[in-house]
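Taken from Swiss-Prot, the feature active site, proton acceptor applies to His172, supported by sequence analysis. According to Swiss-Prot, the feature NAD(+) binding site maps to Met10, Val11, Asp32, Tyr62, Gly76, Val77, Ala115, Thr116, Asn117, Ser140, an assignment based on experimental evidence. Per Swiss-Prot, the feature substrate binding site maps to Gln79, Arg85, Asn117, Pro118, Val119, Asp120, Asp145, Thr146, Ala147, Arg148, Thr227. Positions annotated as beta-D-fructose 1,6-bisphosphate binding site by Swiss-Prot: Arg150, Gln162, Ser163, Val164, His165, Ala166, Tyr167. Among the mutagenesis entries in Swiss-Prot is Leu46 to Glu, noted as: Increases the thermal stability of the enzyme. In the absence of fructose 1,6-bisphosphate (FBP), the Q4(R) mutant exhibits a 4-fold increased Vmax value and a 5-fold increase of the affinity for pyruvate; when associated with D-47; K-155 and R-216. According to Swiss-Prot, the mutagenesis experiment His47 to Asp carries the annotation: Increases the thermal stability of the enzyme. In the absence of fructose 1,6-bisphosphate (FBP), the Q4(R) mutant exhibits a 4-fold increased Vmax value and a 5-fold increase of the affinity for pyruvate; when associated with E-46; K-155 and R-216. According to Swiss-Prot, the mutagenesis experiment Arg150 to Gln carries the annotation: The strong stimulatory effect of fructose 1,6-bisphosphate (FBP) is abolished. Here Swiss-Prot notes a mutagenesis experiment, Arg150 to Gln, with the remark: Increases the thermal stability of the enzyme. In the absence of fructose 1,6-bisphosphate (FBP), the P2 mutant does not exhibit a markedly increased Vmax value, but shows a strong affinity for pyruvate, and additively increases the FBP-independent activity of the enzyme; when associated with L-197. Here Swiss-Prot notes a mutagenesis experiment, Glu155 to Lys, with the remark: Increases the thermal stability of the enzyme. In the absence of fructose 1,6-bisphosphate (FBP), the Q4(R) mutant exhibits a 4-fold increased Vmax value and a 5-fold increase of the affinity for pyruvate; when associated with E-46; D-47 and R-216. For the mutagenesis result His165 to Phe, the note given in Swiss-Prot is The strong stimulatory effect of fructose 1,6-bisphosphate (FBP) is abolished. Under the heading of mutagenesis, Swiss-Prot lists Arg197 to Leu and annotates it as follows: Increases the thermal stability of the enzyme. In the absence of fructose 1,6-bisphosphate (FBP), the P2 mutant does not exhibit a markedly increased Vmax value, but shows a strong affinity for pyruvate, and additively increases the FBP-independent activity of the enzyme; when associated with Q-150. Listed in Swiss-Prot is the mutagenesis experiment Ala216 to Arg, annotated as follows: Increases the thermal stability of the enzyme. In the absence of fructose 1,6-bisphosphate (FBP), the Q4(R) mutant exhibits a 4-fold increased Vmax value and a 5-fold increase of the affinity for pyruvate; when associated with E-46; D-47 and K-155.
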Amino acid sequence: MKVGIVGSGMVGSATAYALALLGVAREVVLVDLDRKLAQAHAEDILHATPFAHPVWVRAGSYGDLEGARAVVLAAGVAQRPGETRLQLLDRNAQVFAQVVPRVLEAAPEAVLLVATNPVDVMTQVAYRLSALPPGRVVGSGTILDTARFRALLAEHLRVAPQSVHAYVLGEHGDSEVLVWSSAQVGGVPLLEFAEARGRALSPEDRARIDEGVRRAAYRIIEGKGATYYGIGAGLARLVRAILTDEKGVYTVSAFTPEVEGVLEVSLSLPRILGAGGVEGTVYPSLSPEEREALRRSAEILKEAAFALGF
């Protein structure tokens, strides 16, 4: 099965590398305005496949996306140190106005998987530009934030992160909502499990974990300029869910008719992901404080998209 990636920068190339190592696709096509960059990444990643899986990785044009089941949209400008994801909006919306029509001309049946930041607003932009059913335009959303939340909880509790079920909702960014109230470990409510484990979560512990999740991207960008390994692996996992019709639940961003009274906004909620993209949304139980925080997050994203006319 073929997967396309538009944008061969750090996120696009990391995604291609993760796809190859995990053996998610049989063919990966990298498309970029800088053909030499795309070719260099494709050749380098191809040389890793003898140590992993038989995946054909190559550079191509938009026409080479024909037949792709999923296309990752990673084109855009990089986030600068200290710059919020929403400040990227104007620059990256202009890029998508050129990219989305060309992708759909070549691969009209593909699920569009948006990775460009600010990802929630860019998901809304891609949805409006594409005129596709809303489920076929999926943003990477808070999958990485959710993974960070689970990893930090697991570290505190000294359990495997795979046993932790906790979500980050709303914006992939400053207004994101860590859902503590419905978090579980091995099917046991989080606070109850923590007490039984002898690893109670004090207010200071919760503040430290919240800070660790919320500020992770800023710390990484300050240290090395960009984040790409984590999101590359996350995107590869979403592609696998689409190609295998997995119907797993992921906190991805998609157009949502209404959330907490805010209409027509793209943001992250737990969603069922399969061959057609988003096939359903699971609205979790939230505390009153979490509901209010989610409403505020939705309003921030709604205002940003509205300012662009989307």
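Backbone N, Cα and C atoms are what each Cβ position is placed from, and that goes for glycine too.
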Open item on the list: I need the neighbours of the beta-D-fructose 1,6-bisphosphate site defined by Arg150, Gln162, Ser163, Val164, His165, Ala166, Tyr167. Which other residues of that chain put their C-beta within 8 angstroms of the C-beta centroid, in sequence order?
Closed with: Phe149, Leu153, Ala154, Pro161, Ala183, Gln184, Val185
Open item on the list: Just to verify: the residue among Asp145, Glu155 with the fewest other Cβ atoms within 10 Å, which of the recorded positions is it?
Closed with: Glu155
- [ ] Fill in the CA-CA distance, Gln79 (substrate binding site) to Arg150 (mutagenesis position), as an integer in Å.
- [x] 25
Open item on the list: Within a 10 Å radius around the Cβ, which one of these recorded positions has the most neighbouring Cβ atoms: Met10, Leu46, Val164, Ala216?
Closed with: Val164
Task: Candidates Val164, His172, Ala216, namely the recorded positions, that fall within 10 Å of Asp145 (substrate binding site) by Cα distance - done: His172, Ala216
Open item on the list: Over all pairs within Met10, Val11, Asp32, Tyr62, Gly76, Val77, Ala115, Thr116, Asn117, Ser140, the annotated NAD(+) binders, what is the largest Cα to Cα distance, rounded to whole Å?
Closed with: 22
- [ ] Pick the one among the binding-site residues Gln79, Asn117, Gln162, Ser163, Thr227 whose Cβ has the fewest other Cβ atoms within 10 Å in this structure.
- [x] Gln162
Open item on the list: If I take the Cα of Asp32 (NAD(+) binding site) as reference, which of the recorded positions Arg150, Ala166, Tyr167, His172, Arg197 has the closest Cα?
Closed with: His172
